[in-house]
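Comments concern the structure below.
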Amino acid sequence: MTTKKFTPTITRGPRLTPGEISLTPPDDLGIDIPPSGVQKILPYVMGGAMLGMIAIMVAGGTRQLSPYMLMMPLMMIVMMVGGLAGSTGGGGKKVPEINADRKEYLRYLAGLRTRVTSSATSQVAFFSYHAPHPEDLLSIVGTQRQWSRPANADFYAATRIGIGDQPAVDRLLKPAVGGELAAASAAPQPFLEPVSHMWVVKFLRTHGLIHDCPKLLQLRTFPTIAIGGDLAGAAGLMTAMICHLAVFHPPDLLQIRVLTEEPDDPDWSWLKWLPHVQHQTETDAAGSTRLIFTRQEGLSDLAARGPHAPDSLPGGPYVVVVDLTGGKAGFPPDGRAGVTVITLGNHRGSAYRIRVHEDGTADDRLPNQSFRQVTSVTDRMSPQQASRIARKLAGWSITGTILDKTSRVQKKVATDWHQLVGAQSVEEITPSRWRMYTDTDRDRLKIPFGHELKTGNVMYLDIKEGAEFGAGPHGMLIGTTGSGKSEFLRTLILSLVAMTHPDQVNLLLTDFKGGSTFLGMEKLPHTAAVVTNMAEEAELVSRMGEVLTGELDRRQSILRQAGMKVGAAGALSGVAEYEKYRERGADLPPLPTLFVVVDEFAELLQSHPDFIGLFDRICRVGRSLRVHLLLATQSLQTGGVRIDKLEPNLTYRIALRTTSSHESKAVIGTPEAQYITNKESGVGFLRVGMEDPVKFSTFYISGPYMPPAAGVETNGEAGGPGQQTTRQAARIHRFTAAPVLEEAPTP
């Protein structure tokens, strides 16, 4: 099976910061003190005295009464009311004071509500990113989020099961006595202000849980898991869980094995496409052996492991066993290290059980506990949806190899150059073949230049930056005289311009050994200039530094103007953002990538040492401005040139034959380039980042061109004329879950 190499990118995503909020309780109303005996009798005594005084005044005659005497009963009434008011309450707060405290406390809760609401929104966004809806998984395949969970990630071996209630990460802490809400003075609940107490209880119940939050199940916690209940719902949940695992975990860190009685069951046959179900080394006639078994013997190697430990990481990939037999995997209750068995069905012996209901909810059960609701909406995915995801993932692998078993054609060690760029003949390579790639197209700036000698695979140099899944943006090439360096550069440039429109890439070619490398390329519409060290172009060499500096400044100015034109807050961050606005319809002119190729840059730096500063600037800012640099030389020892400042930004290295092991190690980290023989012109090693060097052979395009005859395939060995070979008939095997046996070749 042919696969493309996929290098996982660790993505951080939204951040979640747990916190704690110490909730201030409502005020204490105080304890009512019962009145004393005197306080109880006093109102009656004062009432009797007032009545006696009125009786005396009436008996003595009203005419003899002074007006001031009439005020005395009124004064006594006022004194009695005041005494009653002062004697009641028993030390508690007055009503106006209680109302004021209540308003202040409700304002306090309103302020907290703003914080916890923002925290809840962040929590839902965090889990929505790391646990996207099953319908969004297909769009993640092929992006930098695919296989982005390393073994040390928090959610390594975790999968989404649905949405439901989650405890808020911003925990609400309440002061309590005996489990009840209490005031700061530890007064129990009955003595709290009742209205404020009611609101704080509602606040805790409302904001203590986050509703409709995506939920992840950490498989490493449990050795065995059973998913039962409604059969269709359980199967849909298991399908969604497996697809989530396959999209976010690379096959070298998570392996999926399947135990089933029907390997070609249409509801589960899609599993065979997952890279995680492919054996890393064993093959059959259809490619990698599928880890789909009908008997327990396929799991026998796992039984030799130690008991399951939730906190330990396996030495190899974590193994998820999908048991479709209802529990016949036969794993012991304590499980096995680095293994989780997920059984479809109500398997009572599992450590963790999920029971899916027809209404879409689900309950779960931990050991020695009863069932409780775990999701309000349980995930569900159809076999058709899963098949689309699995088939799309099948095109990727960690190594990007082509297995020998899948091909019954004679391996092509070298192919004519025009065939590699998609043409049947050189005559077909015309401007009509130029492509306008979208900015996110993986094939943009991906240049074929030869074949890997070990496998015969086509070799590409992807000069896009690493964030765009490329090997660039800057690199270095070394090769001594006769190594095929000039041939490599010509092949690289012609392959690029044969497939890419001039509006997407321009060239600035510099040759400091007389101009023979890029001879004739000044006629290409992609070429901005060809600069050599010929005497008549000496002034142009001196001006090249000014031209490149001006180009960097021009691109920065264009990004500032474009930012104002599209209404951005400031200058656009780079050409990538510029292209996004263009693809959305913004009226912006094309801003093609500038590919600067400098042959014999060591000679250039010896004559113009000030160029080292310019190259350093290109390496630093060229990434966002899309000015890509390739520095080529015969030797790093010419004139004592040192490029220490540039090396950290040179992300790909190419070494053809070198004169010493020191130069080979300086470029690709190994001495292998020194051992390339004189007869292997065009053979070299490509190293990208910290990966191992890959040996390749470039095309030979400087020889005479002969159109291929009908029915005959022309192979052009690097450094030699073409050879004619006929293609053998290919054998096609049906890709099944079960092993495909080898067939004897027919004479």
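Backbone N, Cα and C atoms are what each Cβ position is placed from, and that goes for glycine too.
Note that the structure is predicted; figures quoted are calculated from it, not measured.
Taking a C-beta cut-off of under 8 Å and a sequence gap of six or more, GLU600 (active site) has these contacts in its own chain: ASP511, PHE512, LYS513, ALA632, THR633, GLN634. Annotated active site per Swiss-Prot: GLU600, in sequence order.
Per Swiss-Prot, ATP binding site is recorded for GLY479, THR480, THR481, GLY482, SER483, GLY484, LYS485, SER486, and the stated evidence type is sequence analysis. Listed in sequence order, GLN634, SER635, LEU656, ARG657, THR658, THR659 are the same-chain residues six or more apart from THR480 (ATP binding site) with CB atoms under 8 A from its CB.
Here Swiss-Prot flags 456-665 as domain 'FtsK', drawing on sequence analysis.
Swiss-Prot documents LYS485 to Thr as a published mutagenesis change and attaches the note Cells unable to export EsxB. Note on LYS485 (mutagenesis position): other Cβ atoms within 10 Å of its Cβ, all shown chains, come to 27.
Cβ contacts within 10 Å of ARG543 (mutagenesis position), excluding its own Cβ and spanning all protein chains shown: 14. Annotation of the mutagenesis experiment ARG543 to Ala in Swiss-Prot: Decreased export of EsxB.
According to Swiss-Prot, the mutagenesis experiment ARG623 to Ala carries the following note: Cells unable to export EsxB. Cβ neighbours of ARG623 (mutagenesis position) (same chain, under 8 Å, six or more residues apart in sequence): GLU465, PRO473, GLY574.
Per-residue confidence over the domain 'FtsK' (456-665) averages out at a pLDDT of 90. Counting every protein chain shown, 26 other Cβ atoms lie within 10 Å of the Cβ of GLY484 (ATP binding site). Take the CB of GLY479 (ATP binding site) and look out to 10 A: across all protein chains shown you find 30 other CB atoms. Annotated pair LYS485 (mutagenesis position) and ARG543 (mutagenesis position), C-alpha to C-alpha distance, rounded: 26 Å. When the Cα atoms are compared, GLY484 (ATP binding site) and ARG543 (mutagenesis position) turn out to be 30 Å apart.
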